[in-house]
Amino acid sequence: MGKSDFLTPKAIANRIKSKGLQKLRWYCQMCQKQCRDENGFKCHCMSESHQRQLLLASENPQQFMDYFSEEFRNDFLELLRRRFGTKRVHNNIVYNEYISHREHIHMNATQWETLTDFTKWLGREGLCKVDETPKGWYIQYIDRDPETIRRQLELEKKKKQDLDDEEKTAKFIEEQVRRGLEGKEQEVPTFTELSRENDEEKVTFNLSKGACSSSGATSSKSSTLGPSALKTIGSSASVKRKESSQSSTQSKEKKKKKSALDEIMEIEEEKKRTARTDYWLQPEIIVKIITKKLGEKYHKKKAIVKEVIDKYTAVVKMIDSGDKLKLDQTHLETVIPAPGKRILVLNGGYRGNEGTLESINEKTFSATIVIETGPLKGRRVEGIQYEDISKLA
């Protein structure tokens, strides 16, 4: 019987079968060969190459088992790290995704008999956090990458520095309040009883009709009054001058206190303006891929950030092809639009505010923007670095 042609249904079916997963009982782990049926597997077991592999394995079976176990563990953990990160996930979900690859290492060739035994072993070795629930075993990858540990240390250091700055500001405010209380004497009002020398005397009120009449009456009275009355008037005038001088000094003290408060507010605003973080990814911004590890297809191509994971990783969608990729922020850079386009501030005191690009300065690699959202709407900000802003999708 002749061999079937390339486009016959049988040939097409054979090629489809060869690409997909076959039954596990017809797979030879030593030779890493998958047979399609029982007859093919029987022929393979009788072949010379298979017999040679069995002889090699019989000389040192533990070495082969350790090799397969190590490969299985490394591939499983790599899939868990790349696909799920540090999220808590059911172990069966990870295993099903792992065995979907045609060239995977089968568990029956390793030192673990079941997936539960392998999960418990991961927990004992400290590679993952494992816990048992009524729905089964859940695992969580423990990231011990030096870069991740360095980021965590930097975040802890920054939090500690922020707490120190807050304590310094609180002490400064307390010192200002203490100085203000020491320089100001507290005035306690005193209440006295109304005393009348003659109970039969009537109480009268003199209401002047206007400034002219009062000034005229004063001038006429001053002409007829004696020197003692003039002394009394002079003393009352001096008392008024003293009161006015005291009120002016109090107003000056208030101005000084207000200036100190303004100084504190300026310090806080400057601190917020200069506050920076080592992460900048935000959803719905346009970024450019700068890594060459993905090939020329994605190098220097633009994409839209769809999701941010753990502050440093983003799921991006390519603008031209629509492909979705999961990349670290070190493999991305911001995109500066043309003047007049909308942007998003990614770092500094204006983080999270949308704005409009007004102009760019190519010599200093900075830009001038106008804030469009938030309480600072309408403010014009100069000297914003290129890496602190990006074009909105």
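We count from 1, first residue shown onward.
Any Cβ shown, glycine's included, is placed from N, Cα and C.
Annotated features in Swiss-Prot:
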MUTAGEN   Lys135 to Arg  Almost complete loss of in vitro methylation by METTL22
MUTAGEN   Lys302 to Glu  Significant reduction of RNA-binding activity
MUTAGEN   Lys391 to Glu  Significant reduction of RNA-binding activity
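Around the Cβ of Lys391 (mutagenesis position), a 10 Å sphere holds 20 further Cβ atoms from the protein chains shown. For Lys302 (mutagenesis position), the same-chain residues lying six or more positions away in sequence with a CB closer than 8 A to its CB are Ile286, Val287, Lys288, Ile289, Met318, Ile319, Asp320, Val335. Each residue contributes its Cα atom, and for Lys135 (mutagenesis position) and Lys391 (mutagenesis position) these two points are 45 Å apart.
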